Amino acid sequence: MSRIEKMSILGVRSFGIEDKDKQIITFFSPLTILVGPNGAGKTTIIECLKYICTGDFPPGTKGNTFVHDPKVAQETDVRAQIRLQFRDVNGELIAVQRSMVCTQKSKKTEFKTLEGVITRTKHGEKVSLSSKCAEIDREMISSLGVSKAVLNNVIFCHQEDSNWPLSEGKALKQKFDEIFSATRYIKALETLRQVRQTQGQKVKEYQMELKYLKQYKEKACEIRDQITSKEAQLTSSKEIVKSYENELDPLKNRLKEIEHNLSKIMKLDNEIKALDSRKKQMEKDNSELEEKMEKVFQGTDEQLNDLYHNHQRTVREKERKLVDCHRELEKLNKESRLLNQEKSELLVEQGRLQLQADRHQEHIRARDSLIQSLATQLELDGFERGPFSERQIKNFHKLVRERQEGEAKTANQLMNDFAEKETLKQKQIDEIRDKKTGLGRIIELKSEILSKKQNELKNVKYELQQLEGSSDRILELDQELIKAERELSKAEKNSNVETLKMEVISLQNEKADLDRTLRKLDQEMEQLNHHTTTRTQMEMLTKDKADKDEQIRKIKSRHSDELTSLLGYFPNKKQLEDWLHSKSKEINQTRDRLAKLNKELASSEQNKNHINNELKRKEEQLSSYEDKLFDVCGSQDFESDLDRLKEEIEKSSKQRAMLAGATAVYSQFITQLTDENQSCCPVCQRVFQTEAELQEVISDLQSKLRLAPDKLKSTESELKKKEKRRDEMLGLVPMRQSIIDLKEKEIPELRNKLQNVNRDIQRLKNDIEEQETLLGTIMPEEESAKVCLTDVTIMERFQMELKDVERKIAQQAAKLQGIDLDRTVQQVNQEKQEKQHKLDTVSSKIELNRKLIQDQQEQIQHLKSTTNELKSEKLQISTNLQRRQQLEEQTVELSTEVQSLYREIKDAKEQVSPLETTLEKFQQEKEELINKKNTSNKIAQDKLNDIKEKVKNIHGYMKDIENYIQDGKDDYKKQKETELNKVIAQLSECEKHKEKINEDMRLMRQDIDTQKIQERWLQDNLTLRKRNEELKEVEEERKQHLKEMGQMQVLQMKSEHQKLEENIDNIKRNHNLALGRQKGYEEEIIHFKKELREPQFRDAEEKYREMMIVMRTTELVNKDLDIYYKTLDQAIMKFHSMKMEEINKIIRDLWRSTYRGQDIEYIEIRSDADENVSASDKRRNYNYRVVMLKGDTALDMRGRCSAGQKVLASLIIRLALAETFCLNCGIIALDEPTTNLDRENIESLAHALVEIIKSRSQQRNFQLLVITHDEDFVELLGRSEYVEKFYRIKKNIDQCSEIVKCSVSSLGFNVH
């Protein structure tokens, strides 16, 4: 059991904050009494115990009022510390420390808990561990061996909460639930109930899922069977396709070879036709070209080429000169651009220089204006009007410098005067301050000495106070030492360690027997569980057999009518497959016919599309040709338009020739008419009658001569256009022939073919519709039979599985034969629990005996330690008594020194006050002097700075003016203006030269145009001769193609080609049908495999088996949970009733031995089950109340009892709860237990407490703490042999709580 040994308190409530104020209390066993007046700090000790154990603050405080008030201590920070030394449930020594700090802020106090420390002593070594508050709380509850609720409400119950057993119902229920730990067990039951409900729901879900998994498993088996069948059919189909492909390859190769040869023949035929057309066109072109030419050159080709090349050289020479002129013109243009660029740059530079000149004049005006302004400000004569010469400006600068120096000198003199006055004033201030500082140091020094002397005096008085009771304490120590030695001897004599050890050995043997029995029960449980699995499997198999019988019946009833209508009877799988095979063969034949018709229809549709496309292409081609012809001709009458254009070209050629010779003729006529000897017309030889008539003819000829070159140029241009149009129309001659062929032959033939193909398509569609109708009748029968085949296959598989299940049922039945199953799992489990309970009881007894052995050994060790501590304390007190006389003399001496220091400090403070007044006056005078100095200095500096700024601006303008003159900007400006005029003159000369070159180029172009007419005639001759050569080559090539074509056997190739196409079509038709079947099989296999890969069919059998196992296991788990729930519920009820019975028994005994009234026989706690809980809610709740009984009548005490009865009842209930629940912790604290009790009940309470102590005196760990102000009550307790010392709580001269240990005998002396 755990027990507390020592506790120290510092800085808590009224306990002091200095180290010397730390109070230490050692707790006695079995009784510790704390006595003191109200407000002395008794309850604080209980609050400290509760805080150190649970971390909870007293009611009504959050911690800041729990710590010593900083305002009272006159400190900013106050630290509080509580240390407790105790032994845990294992007897190990533990020390716990909790610290707090309270900081005084401006308006409120701030509280903070510091990190706690736990120190354990193991093997003679101390191990410390810093922990957070929550961790310390858990560690304390674990070490003390009781719950936090018991610590708060039973062991260390605060005085304000001491009457909680008679509080209102809800609060009372909460307290009792926490003490009984009922909340945890109720939550455990609720969790079990919820888990059981969840598991039951899961079983239903598993059953539903199992139903679907079974269907998926059966469907997956059916799909696998179908895949196997289709894969066999696919293999056969692939072999047929392969044979067709082997036949087809050599025929395709031969057909390709023949088609290549036919293509070659077709190409030769097309080339011959093209050459014929080309030859005809070339002959026609040559004839037209000869007609267009005025005459044909009769010389050799060499002569024609020489003449043409010489003419070209002449033209090229003239063109070269034209290029040279153009190059010269480009050069002049480039030179003009450069001059224009230079002109622009010079204009920009001229503008920039003009701007600088304007700015220069502006700077001169600004400088003169600033000089006039500053001269006026400084009252300088001779500077009233500008502009100013250089000599005037130098004189101005000299005068300004003199004025600046004078102003600066005046300002410096004024500052020096002020500095002397300030130094004098500071000297006076320093003298006063030195005197004041000296007095301050004296006061501070004397105060420090005073403080030290006061502390020394306080410590000496404290030591004397501690030594006051030392003489009595030595006598007490002698008595305590004799008693301790007597108790040690008695404990060693009464020790029964050996007997307890023998009892432990006996209990260990009994425990070993129980362990063996439990192992046997475990083996029996395992065997029963194994047979339970066998029975479960038997049930599953029987259920599976019934399911399969039902499935077979359903399949037969579902398809019986349908199969009978198709076959005339209900077939088995093989019979149905044979019928399906014959029906499938019929369907395939129909499909083959349908595929052949579809292929023919597709071929006809393709042929129709081809004819439509060809017809559309021919019509578009015709439309395009007609549009092109119309764009060139302007009408559709191509031949007449071409003849008319040729006539116009001929006329234009003649006109061109006439105009070409007109210039020479008109010139000759004019020469003849102007000749004085010639006065008649050169053409008609008519004589002119008058000179005016002659001049009129000359003028007309001259006019025509001037217009002739332009008319020639216009005529040549028109002629070129017409020739170009003629060439274009000649190029369209083949297109015109194509238009005629398209209209008269090709398009009508294609339209006839299209009508024939449409008739074939309609016939094929009728045949296809007939076959599809037949197929639509057969296929539903096949599909219906296939659906039935699936279920028939499943039915046969069910029949096979049914045989297997019947075999397994027989095997499981054989396993269960000869097995005795009278004992169930529940019976064995019940017996196992009983044995386990006995084993736990024996283990607890062993542990208790070991604990008693350990307690007796520790008690003897503790008594030895107590004896040694008393001897050591006696020696220490004897030593301290020898210093008493010395301390009294020291007290008198220190008191005298303190009084003297008080007087000296007071005198010094009286001298400081007049010095402070004088110092303040001198400082104010100095401040005024500094302000005047700063003001005067600012005025002088502002004036000087203004002059400097204006002089600086004048210098800036002067610098800019000098830089302009030194850089020669004015001369540079004039130079740039001269350069600009020169560039403008050069630009004008360049433009004149360009005009002359343009005129020369115009004359050259006219001459070259005249030469081009002769060049065209020579070119036409060369073209004609070249075309004649090409015509000969075309004739030769045509003859060669005819010869090559005659060597090929065209008719035999076409016949063979037709036969090959027919053979290939037949094979392809069969091949396509085979491929269609193959593709159908592949698609069905892929479909089945894809379906098998779907989540519901993948691993369907494994999922079904696993789900069956999970469902059965969950059902067994749910049964176990139900058993455990009921067992736990019964255990909770049994524990609750047993504890309540035990508590009420103790309460009755204590009440009867304590209460002296006759109105109440005894009291007890009633716990009633909650009657308002619904039937569906199986959670158990208890409502608690305290009742008082008189005879057979029970009344609620709450609201009916007196204040004294209420206190006594609460106290007795706490004592009963402590005795019941504090098995590992024998501590209980009673704070003012005599409140509201009369003398008779106080005496009976003291008697009852003594009896409790007596009954628990064998437990060395039992500790009762009693806090009271009633010294009579203490004296009553002191009459027992268990109380020799008690603690008196009082306040010292500093109003801090102190704990003083006193003897009970002295209390009795004082009382009486």
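Placed from the backbone N, Cα and C atoms, the Cβ positions cover glycine too.
Here the original residues stay in place, and none of the substitutions has been built in.
Annotation source Swiss-Prot lists ATP binding site at Arg13, Asn38, Gly39, Gly41, Lys42, Thr43, Thr44, Val67, Asp69, Gln159. For Thr43 (Mg(2+) binding site), the count of additional Cβ atoms within 10 Å of its Cβ stands at 21 [all protein chains shown]. Secondary structure from DSSP puts Thr43 (Mg(2+) binding site) in a helix.
Under the heading Mg(2+) binding site, Swiss-Prot lists Thr43, Gln159.
For Cys681 (Zn(2+) binding site), the Cβ neighbour count at a 10 Å cut-off comes to 15, with all displayed protein chains included. The Zn(2+) binding site annotation in Swiss-Prot covers Cys681, Cys684.
For 635-734, the entry in Swiss-Prot reads domain 'Zinc-hook', with the evidence type sequence analysis.
Lys42 (mutagenesis position): 24 other CB atoms within 10 A of its CB, across all protein chains. Swiss-Prot gives this note for the published mutagenesis Lys42 to Asn: Abolishes ability to degrade ATP.
As a published mutagenesis entry, Ser635 to Gly appears in Swiss-Prot alongside the note: Abolished phosphorylation by ATM, leading to impaired ability to mediate DNA repair.
Cβ-based neighbour count (10 Å, all protein chains) for Ser1202 (mutagenesis position) stands at 12. According to its DSSP assignment, Ser1202 (mutagenesis position) is coil. Swiss-Prot lists Ser1202 to Arg among its mutagenesis entries, and the accompanying note reads: Abolished ATPase activity and ability and activate ATM.
Here the residue is the original one, while Swiss-Prot reports the published mutagenesis Asp1231 to Ala with the comment Abolishes ability to degrade ATP. Spatially close to Asp1231 (mutagenesis position) yet at least six residues away along the chain are Lys42, Thr43, Ile46, Cys157, His158, Gln159, Ser162, Ile1267, judged by Cβ distances under 8 angstroms.
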Cβ neighbour count within 10 Å of Gln159 (Mg(2+) binding site): 18
Other C-beta atoms that fall within 10 angstroms of the C-beta of Thr44 (ATP binding site): 20
Mean per-residue pLDDT computed across the domain 'Zinc-hook' (635-734): 71
Whole-number Å value for how far Cys681 (Zn(2+) binding site) lies from Ser1202 (mutagenesis position) (Cα to Cα): 175
Cys681 (Zn(2+) binding site) versus binding-site residues Arg13, Gly39, Thr44, Asp69 - nearest by Cα: Asp69
Pairwise C-alpha maximum, in angstrom, for the residues (Arg13, Asn38, Gly39, Gly41, Lys42, Thr43, Thr44, Val67, Asp69, Gln159) that bind ATP according to the record: 22
Secondary structure of Gln159 (Mg(2+) binding site) (DSSP, helix/strand/coil): helix
Distant-in-sequence Cβ neighbours of Arg13 (ATP binding site), under 8 Å, six or more positions away: Gly41, Thr44, Glu47, Phe66, Val67, His68, Ser1297
Neighbourhood of Gly39 (ATP binding site) by C-beta distance under 8 A, where only residues 6 or more apart in the same chain count: Ser14, Lys1291
Assigned element (helix, strand, coil) containing Asp1231 (mutagenesis position), judged by DSSP: strand
Asp69 (ATP binding site): tally of other CB atoms within 10 A of its CB: 16
